[in-house]
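Chemist: Structure in structure tokens, see below.
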Amino acid sequence: MSNISSIVNRARDAFNSGKTRPLQFRVEQLEALQRMINENLKGISKALASNLRKNEWTSYYEEVAHVLDEIDFTIKGLSDWAEDEPVAKTRQTQEDDLYIHSEPLGVVLVIGAWNYPFNLTIQPMVGAIAAGNAVVLKPSEVSDHMADLLSTLIPQYMDKDLYPVIKGGVPETTELLKEKFDHIMYTGSTAVGKIVMAAAAKHLTPVTLELGGKSPCYVDKDCDLDVACRRIAWGKFMNSGQTCVAPDYILCDPSIQNEIVEKLKKSLKDFYGEDAKQSHDYGRIINDRHFQRVINLIDSKKVAHGGTWDQPSRYIAPTILVDVDPQSPVMQEEIFGPVMPIVCVRSLDEAIKFINQREKPLALYVFSNNDKVIKKMIAETSSGGVTANDVIVHITVPTLPFGGVGNSGMGAYHGKKSFETFSHRRSCLVRSLRNEEANKARYPPSPAKMPRH
């Protein structure tokens with residue numbers, strides 16, 4: 001454990017040396033990261049297969065491609081983002097230079113998540129490097145194969161002092177959080193997010209928390225249900241439901257509930273065949289603890305599809321629950337598994353009320369052909385982000401910041417927003433020593449009369 005302090009101190013010394021200040025150095029490190037990924041795609045895929053049973057294609061599409069896109073976008077935009085930003089002048093500052101200067105924060109701690117253990121560890125790192133910080137990486141110990149891989153690869157390609165990787169579980173993370181960082185980025189549960197924030201408060205360290213919650217999916221009667229259900233099924237059951245922005249539950253009018261069930265079932269058959277257990281595209285629950293938690297949420301009396309599982313392989317069949325009571329256990333926590341409850345509401349207003357009576361979610365989804373329905377849902381609810389007539393895809397766009405609100409998190413990242421998150425925007429005014437006559441009015445003694453505006 002004593003080694004953790006020395007690793008963090010070494011990262012701070014490396015940062016204080018000033019070598020991250022030049023943009024060229026940052027670009028070189030991002031290019032090294034890019035090279036690391038491209039030269040080790042097989043190893044990344046193998047680690048993801050070992051932990052989550054992802055195949056080569058889903059590993060690339062769900063995790064790697066987004067990181068490579070982020071690196072490309074960041075390298076192309078960095079010189080513009082880092083330029084001093086002029087601001088409007090007041091009457092008294094017409095002769096001055098006024099601008100905002102972006103400077104690195106210092107040493108950033110990134111605590112990754114187990115469900116997308118490559119993407120959610122490396123993508124935040126991209127923005128932190130671009131902003132000129134040292135970055136201490138703490139991959140999730142739950143996805144142990146990926147943690148092992150990252151701790152091996154990153155020192156081979158990148159500056160060893162600036163970008164150390166620390167492996168371990170709760171004891172190591174607890175020790176890490178005792179250290180003073182200049183920013184902490186955490187992705188994971190709300191419960192642990194509160195622990196991270198409490199630890200950060202002791203050092204007045206700012207945090208970005210990407211948490212989660214129960215992301216609702218409202219399906220309007222005025223909707224192409226074939227398309228809607230295909231997109232919903234894709235987003236819900238990818239990675240076996242272990243996605244922080246997966247649609248957690250469906251809200252719909254009771255008159256279309258059965259039709260939604262049938263169309264979801266058709267999509268599941270199209271995606272995974274008659275038996276999802278045999279599909280190479282269908283994942284597994286990460287460990288026994290999470291497996292037990294998810295199956296405990298399945299009420300057999302409400303099962304319209306699925307509801308079966310295999311404990312040795314941690315397989316849970318894609319499951320649909322109907323006529324779900326809002327007070328039932330499956331509606332009290334983020335499911336984070338392949339179980340889709342359907343709750344019936346009789347109007348858009350009732351759906352909005354239902355959503356607003358609960359904690360603010362990380363994402364919200366609405367399917368409708370009626371723009372007024374979509375605009376009303378957006379205007380009268382709150383969530384980290386919204387996708388209308390699809391799911392999840394808003395987080396793949398680098399020009400849209402990704403983050404939560406309320407219980408689903410704070411702060412945001414992706415694209416330019418990542419650069420801003422990991423930078424201090426420093427207000428600067430540069431004035432000449434000439435023209436002192438114009439400043440005389442501010443000096444004592446005060447005039448007898450107040451000036452008129």
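For all residues, glycine too, the Cβ spot is worked out from N, Cα and C.
Just so you know, the substitutions we noted aren't modelled in this structure.
Per Swiss-Prot, the feature active site maps to Glu210, Cys244. Annotation comment: Swiss-Prot describes Gly188, Ser189, Thr190, Ala191, Val192, Gly193 as NAD(+) binding site, evidence class similarity to another entry. Quoted from Swiss-Prot, the note attached to the natural variant Ile154 to Asn states: In allele Ald3a1c. Annotation of the natural variant His305 to Arg in Swiss-Prot: In allele Ald3a1c. Ile352 to Val appears in Swiss-Prot as a natural variant; the accompanying note says: In allele Ald3a1c.
Structural setting of the listed features?
Modeler: In the three-state DSSP scheme, Glu210 (active site) falls into the strand class. Around Glu210 (active site), a 10 Å sphere centred on its CB holds 26 further CB atoms from the protein chains shown.
Non-local neighbourhood of Cys244 (active site): Ala113, Asn115, Thr187, Glu210, Leu211, Gly212, Leu362, each in the same chain, at least six residues away, with C-beta under 8 Å from its C-beta.
Proximity of Thr190 (NAD(+) binding site) to non-local residues of its own chain (separation of 6 or more, Cβ distance below 8 Å) is seen for Leu211, Gly212, Gly213, Asn407, Ser408, given in sequence order. In the three-state DSSP reading, Thr190 (NAD(+) binding site) counts as helix.
Under DSSP, Ile154 (variant position) is assigned to a helix (H, G or I) in the three-state scheme. Within its own chain, Ile154 (variant position) has Met36, Leu137, Tyr163, Val165 as residues 6 or more apart in sequence whose C-beta sits under 8 angstroms from its own.
His305 (variant position) carries a strand DSSP state (E or B). Sequence-distant neighbours of His305 (variant position) (same chain, 6+ apart, CB under 8 A from its CB) are Val261, Leu264, Lys265, Leu268, Pro318, Thr319, Ile320.
Secondary structure from DSSP puts Ile352 (variant position) in a helix. Within 10 Å of the C-beta atom of Ile352 (variant position) sit 19 other C-beta atoms, taking all shown protein chains into account.
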Chemist: Can you give me the same-chain residues 6 or more apart in sequence from Ser189 (NAD(+) binding site) with a CB-CB distance under 8 Å?
Modeler: Leu211, Gly212
Chemist: Same chain, not part of Gly188, Ser189, Thr190, Ala191, Val192, Gly193: whose C-beta falls within 8 angstroms of the C-beta centre of the NAD(+) site? Give them in sequence order.
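Modeler: Neighbours found: Tyr186, Lys194, Ile195, Val196, Leu211, Gly212.
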Chemist: Please list, in sequence order, the residues in the chain of Gly193 (NAD(+) binding site) that are at least six apart in sequence and whose C-beta is under 8 Å away from its C-beta.
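Modeler: Within the chain, Gly193 (NAD(+) binding site) has Cβ neighbours under 8 Å at Tyr186, Leu209, Leu211, Gly409.
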Chemist: Taking Ala191, Val192 as the binding-site residues to compare, which has the smallest set of other Cβ atoms within 10 Å?
Modeler: Ala191
Chemist: Are there any residues in the same chain, six or more apart in sequence, whose C-beta is under 8 angstroms from the C-beta of Gly188 (NAD(+) binding site), and if so which?
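Modeler: Non-local contacts for Gly188 (NAD(+) binding site): Ile111, Ala113, Ser140, Glu210, Leu211, Gly212.
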Chemist: Expressed to the nearest Å, what is the distance separating Val192 (NAD(+) binding site) and Ile352 (variant position) at their Cα atoms?
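Modeler: So the Cα of Ile352 (variant position) lies 29 Å away from that of Val192 (NAD(+) binding site).
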